[in-house]
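Heads up: the structure comes next, in structure tokens.
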Amino acid sequence: MTKETIRVVICGDEGVGKSSLIVSLTKAEFIPTIQDVLPPISIPRDFSSSPTYSPKNTVLIDTSDSDLIALDHELKSADVIWLVYCDHESYDHVSLFWLPHFRSLGLNIPVILCKNKCDSISNVNANAMVVSENSDDDIDTKVEDEEFIPILMEFKEIDTCIKTSAKTQFDLNQAFYLCQRAITHPISPLFDAMVGELKPLAVMALKRIFLLSDLNQDSYLDDNEILGLQKKCFNKSIDVNELNFIKDLLLDISKHDQEYINRKLYVPGKGITKDGFLVLNKIYAERGRHETTWAILRTFHYTDSLCINDKILHPRLVVPDTSSVELSPKGYRFLVDIFLKFDIDNDGGLNNQELHRLFKCTPGLPKLWTSTNFPFSTVVNNKGCITLQGWLAQWSMTTFLNYSTTTAYLVYFGFQEDARLALQVTKPRKMRRRSGKLYRSNINDRKVFNCFVIGKPCCGKSSLLEAFLGRSFSEEYSPTIKPRIAVNSLELKGGKQYYLILQELGEQEYAILENKDKLKECDVICLTYDSSDPESFSYLVSLLDKFTHLQDLPLVFVASKADLDKQQQRCQIQPDELADELFVNHPLHISSRWLSSLNELFIKITEAALDPGKNTPGLPEETAAKDVDYRQTALIFGSTVGFVALCSFTLMKLFKSSKFSK
């Protein structure tokens, strides 16, 4: 509930006691003589007996049926209507005029129907709506009145009905609370009174909450899990007697209610089933205790439309233009725990059934994953099941490419804190200058790097990606149409671990390479050619000529298929010559059959991302003294000028002082 102010418009025939209700409610006493129509009255939160359920302010709007224009104006700005009648004539007018009039205005707001002037009622009797407060401050509401039932059946916009008396103060606070509750805890999204069932969206939300609360994945909520859910949602323990009452109630329903006679709602020694959890919340809705259900739903960030709050799924994160987003230690820890929780057979991999259970409380696999052939975009075991290493690598890639997807799925998985705590933003990329050229500075705070693998078709790019994931070489050639991704972790000297993303661009290669914004996501470009194909290297030369801005990025030349006979390239310049001309390393000769050469390449790519200056074209080696951060140079120069100016000013003052003393 995000509304801070609720507007309650009080309607009804002349003489039913609308103004008296307002005065008696606010003054706590009955005043016989008052004006016909009261001005709007604002009631603060602390007036309510249940401040947790109340908005910041509730405005009561008194109306008169003699001025329909003013009445309609107020109705159109109302959040809830308090419709009052007091006798047979005004009761008939409710269904013959008032409710049809609301419909004619196109209003889609709840109506609280109130029978006023019930002065003879001193307590709730069998003919009135029973309203009582139990030990948990929940409201149990039941309509048992011959007047109310027919009108409730005909007009679904009526939220509930109540009898009041302005003269004796009977149920005034309760009526006011029901007006608030119709907005703060609406019944309509949860329960379909016409069929007597929870609505589909409510069922979906409650099923997801059950799955997240079933910590041991046994399909039952045992006493400890119920206690945990109770503390999480209501910040207090559940009474043993109340818990036993719930169990007995569910057992009784499953034995005697024909609808549930063959369905287990509670199993002694195991706990409440998913069906039992749904039935319990259905009972809350039927008895007017849907505040309980809403408390559960809102703890899990559901809005009034029963979707998870978008601000929770996609929190705003300030990311500078040259920064990237990675998982924090807390994020990695949570994802490790999720993996271990759903690895039921403890074989170190998530099979299809385990993945299905894991993603059951989400909308399904992320779109990024389905478009990149998950799980074969990362490390899988010999059964094709994603390993923990592959799981963490996949989420590292997802966070780097689209952190908003990660925050959403963290919430879906049940991450309890602000999803931003599971992420960390790297420092903005600094630029340095050497030989008049700007290039990227060294990196020391990142663990995830992105590499575009480009080259002529059939030069071995796909085999390179497969080898990166530890898969054996295949002789079968399959051209890459859509972009492909491979992500894995690797360890450099010193034991520091990094995640490397290799992207093969497919038919989108030209479009991506000419998109300078897309290239900002790229840390290294791996220029691959087939050393056994004399026509292969010319493709790279033409790319570098066409997209000259590629030379602003670190480049790594790779000569693939080195196990085959090396061919002279039919090109105006040979690979080694071009590398020398660009001041980058000579091509690294690799083969999918030589594992050591592949490992050397992946380490080389990562090192190029960490130290861009050694691999960016057009940067001849210079002494460290000449290769400095251009911002630092400006700072040092400015400091020097300032120091000289200060010394000059001091000397002038000393000179003038000396001259004056003479």
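Note that Cβ sites are derived from N, Cα and C of the backbone, with glycine treated the same way.
Although substitutions are noted, the structure shown does not include any of them.
What you are looking at is a predicted structure, and each value in this text was computed from that prediction instead of being measured.
If you check Swiss-Prot, you get these features:
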- Asp214, Asn216, Asp218, Tyr220, Glu225: Ca(2+) 1 binding site (BINDING)
- Asp343, Asp345, Asp347, Glu354: Ca(2+) 2 binding site (BINDING)
- 455-462, 491-495, 560-563: GTP 2 binding site (BINDING)
- 446-611: domain 'Miro 2' (DOMAIN)
- Lys18 to Ala: Loss of function (MUTAGEN)
- Ser19 to Asn: Loss of function (MUTAGEN)
- Thr33 to Ala: No effect (MUTAGEN)
- Glu225 to Lys: Induces collapsed, globular or grape-like mitochondria; when associated with A-354 (MUTAGEN)
- Glu354 to Lys: Induces collapsed, globular or grape-like mitochondria; when associated with A-225 (MUTAGEN)
- Ser462 to Asn: Induces collapsed, globular or grape-like mitochondria (MUTAGEN)
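Annotation note: Gly455 (GTP 2 binding site) sits in a strand segment as assigned by DSSP. For the domain 'Miro 2' (446-611), the model's average pLDDT works out to 90. Comparing C-alpha positions, Asp343 (Ca(2+) 2 binding site) sits nearest to Tyr220 among the recorded positions Thr33, Tyr220, Gly455. The Cβ centroid of Asp343, Asp345, Asp347, Glu354 marks the Ca(2+) 2 site; residues of that chain outside this set whose Cβ lies within 8 Å of it are Phe342, Ile344, Asn346, Gly348, Gly349, Leu350, Asn351, Cys385, given in sequence order.
For Asn216 (Ca(2+) 1 binding site) paired with Glu225 (mutagenesis position), the C-alpha to C-alpha distance reads 9 Å. For Glu354 (mutagenesis position), the nearest of the recorded positions Asp214, Glu225, Lys461, Ser462, Gly495 in terms of C-alpha separation is Asp214.
In space, Ser462 is the closest of the recorded positions Lys18, Lys461, Ser462 to Tyr220 (Ca(2+) 1 binding site), judged by Cα positions. Here the C-alpha separation of Gly495 (GTP 2 binding site) and Thr33 (mutagenesis position) works out to 86 Å. Taking the mean position of the Cβ atoms of Asp214, Asn216, Asp218, Tyr220, Glu225 as the Ca(2+) 1 site, the remaining residues of that chain whose Cβ falls within 8 Å of it are Ser213, Leu215, Gln217, Ser219, Leu221, Asp222, Gly271. When each of the recorded positions Asp214, Asp345, Glu354 is scored by how many other Cβ atoms sit within 10 Å of its Cβ, Asp345 comes out lowest. Its Cβ taken as reference, Lys461 (GTP 2 binding site) is surrounded by 26 other Cβ atoms within 10 Å in the chains shown. In space, Asp345 is the closest of the recorded positions Lys18, Asp345, Asp347 to Glu225 (mutagenesis position), judged by Cα positions. Comparing C-alpha positions, Asp218 (Ca(2+) 1 binding site) sits nearest to Lys461 among the recorded positions Lys18, Gly455, Lys461.
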